[in-house]
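Visitor: This is the structure I have questions about; it appears just below.
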Amino acid sequence: MSTDKITFLLNWQPTPYHIPIFLAQTKGYFKEQGLDMAILEPTNPSDVTELIGSGKVDMGLKAMIHTLAAKARGFPVTSVASLLDEPFTGVLYLKGSGITEDFQSLKGKKIGYVGEFGKIQIDELTKHYGMKPEDYTAVRCGMNVAKYIIEGKIDAGIGIECMQQVELEEYLAKQGRPASDAKMLRIDKLACLGCCCFCTVLYICNDEFLKKNPEKVRKFLKAIKKATDYVLADPVKAWKEYIDFKPQLNNDLSYKQYQRCYAYFSSSLYNVHRDWKKVTGYGKRLAILPPDYVSNYTNEYLSWPEPEEVSDPLEAQRLMAIHQEKCRQEGTFKRLALPA
């Protein structure tokens with residue numbers, strides 16, 4: 001049975017959007033496929049692509065921009081599927097901090113970022129808006145961006161809408177302030193990207209492992225698809241099962257984050273070709289990818305039909321923003337139905 005083992009590294013400690021992975025384990029979906037899974041948590045999220053690329057771990061999770069950069073830096077990894085599609089990502093701040101929708105209001109402020117690519121993104125934006133990197137103070141926060149904003153260690157920081165923004169909203173609610181006082185300058189809008197796909201969370205593989213174990217990867221993805229279908233069909237029941245296994249997530253904050261992640265879960269798991277093209281171009285613009293870089297993703301290990309891509313991605317993003325705001329106000333589980 002040792003040959004059926006897969007080591008899988010999360011992109012951080014267990015979060016609400018890791019639910020398909022853990023339910024595939026607890027509900028026996030991996031076992032049905034003859035797989036013995038070892039699900040690991042990183043000490044440092046910045047090490048994930050290096051550990052997978054060096055072959056110390058077989059598979060794991062990472063955002064699209066990091067997956068692209070990893071291979072460019074000599075860590076051979078490939079995305080084989082999507083977990084969380086295009087979560088809104090941007091510079092988070094609180095109303096009353098002196099920051100406005102004008103990017104130049106960040107001048108003289110302390111801005112937090114998760115890892116080095118966040119710093120590169122902000123530096124590129126400062127040039128675009130007539131500023132210099134010296135016009136702000138960069139603070140590396142890891143995954144503690146919301147915490148640092150709350151504690152006053154930074155004025156703003158890069159985060160995603162369904163995670164760090166919800167954390168800020170919960171803090172505001174406890175202070176008797178409206179949740180809408182948590183604001184975001186979306187990077188896709190600031191950088192004229194047309195999508196938030198650079199932070200799409202992906203299932204990635206070590207290239208050598210993928211080459212030697214194609215059937216094992218197919219089986220893994222079948223189990224993940226079954227778990228994802230289960231989550232999307234009955235999110236409340238799925239959550240109860242998840243927190244029974246991960247009781248540290250049994251709190252209001254995690255549940256609200258889960259509600260906001262719900263619309264972002266990829267139902268098909270397919271890598272979106274248009275998104276990869278855009279983010280590869282963005283990576284070249286940021287100079288983290290060489291001009292001749294070829295995107296490192298594949299859909300060949302997914303054994304069900306590929307859905308059509310949305311015809312108008314900008315309209316889809318606009319509708320998603322409205323949808324997520326409604327979800328925040330109503331606290332419900334809803335998927336966005338896009339017009340044909």
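Using the three backbone atoms N, Cα and C, a Cβ is placed for every residue, glycine included.
Where a substitution is noted, the model still shows the residue that was there originally.
Marked as active site by Swiss-Prot: HIS66. The pyridoxal 5'-phosphate binding site annotation in Swiss-Prot covers GLY115, GLU116, PHE117, GLY118. As a published mutagenesis entry, ASN11 to Ala appears in Swiss-Prot alongside the note: Unable to sustain growth in thiamine-free medium. Among the mutagenesis results in Swiss-Prot, TRP12 to Ala has the note: Unable to sustain growth in thiamine-free medium. The residue drawn here is the original one. Quoted from Swiss-Prot, the note on mutagenesis experiment LYS62 to Ala is: Unable to sustain growth in thiamine-free medium. Quoted from Swiss-Prot, the note attached to the mutagenesis of CYS195 to Ala states: Attenuates the coordination of ion and is unable to sustain growth in thiamine-free medium. Under mutagenesis, Swiss-Prot gives CYS196 to Ala with this note: Attenuates the coordination of ion and is unable to sustain growth in thiamine-free medium. A mutagenesis experiment is reported in Swiss-Prot for this position, CYS197 to Ala, and the note states: Attenuates the coordination of ion and is unable to sustain growth in thiamine-free medium.
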Visitor: Can you name the residues of this chain that are 6 or more positions from PHE117 (pyridoxal 5'-phosphate binding site) yet have a C-beta less than 8 Å from its C-beta?
Guide: ILE65, HIS66, ALA69, LEU286, ILE288
Visitor: Would you count the other C-beta atoms found within 10 angstroms of the C-beta of LYS62 (mutagenesis position) for me?
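Guide: Other Cβ atoms found within 10 Å: 23.
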Visitor: Neighbourhood of the pyridoxal 5'-phosphate site (GLY115, GLU116, PHE117, GLY118): other residues with Cβ within 8 Å of the Cβ centroid, in order?
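Guide: Surrounding the site, in chain order, are SER46, HIS66, TYR113, VAL114, LYS119, ILE120, GLN121.
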Visitor: I need the nearest neighbour of LYS62 (mutagenesis position) among the recorded positions ASN11, GLY115, GLU116, GLY118, using C-alpha distances.
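Guide: In terms of Cα distance, LYS62 (mutagenesis position) lies closest to ASN11.
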Visitor: GLU116 (pyridoxal 5'-phosphate binding site) has how many other Cβ neighbours within 10 Å of its own Cβ?
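Guide: If we count other Cβ atoms within 10 Å of GLU116 (pyridoxal 5'-phosphate binding site), we arrive at 13.
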Visitor: Can you tell which of the binding-site residues (GLY115, GLY118) has the fewest other C-beta atoms within 10 angstroms of its C-beta?
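Guide: The binding-site residues GLY115, GLY118 were compared, and GLY115 has the fewest Cβ atoms within 10 Å.
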Visitor: Sequence gap of 6 or more, C-beta under 8 Å: which same-chain residues meet both conditions with respect to CYS197 (mutagenesis position)?
Guide: MET64, ASP85, GLU86, VAL272, ASP275, TRP276, LYS278, VAL279
Visitor: Return the count of C-beta atoms lying within 10 angstroms of the C-beta of TRP12 (mutagenesis position), excluding that atom itself.
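Guide: The answer is 16.
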Visitor: What does DSSP assign LYS62 (mutagenesis position), in three states?
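Guide: Strand, per DSSP.
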Visitor: Distance check, please: Cα of ASN11 (mutagenesis position) against Cα of GLY115 (pyridoxal 5'-phosphate binding site), rounded to an integer number of angstrom.
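Guide: Cα to Cα, ASN11 (mutagenesis position) and GLY115 (pyridoxal 5'-phosphate binding site) are separated by 12 Å.
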Visitor: What's the CA-CA gap between GLY115 (pyridoxal 5'-phosphate binding site) and TRP12 (mutagenesis position) in angstrom, rounded?
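Guide: Distance (Cα to Cα, whole Å): 13 Å.
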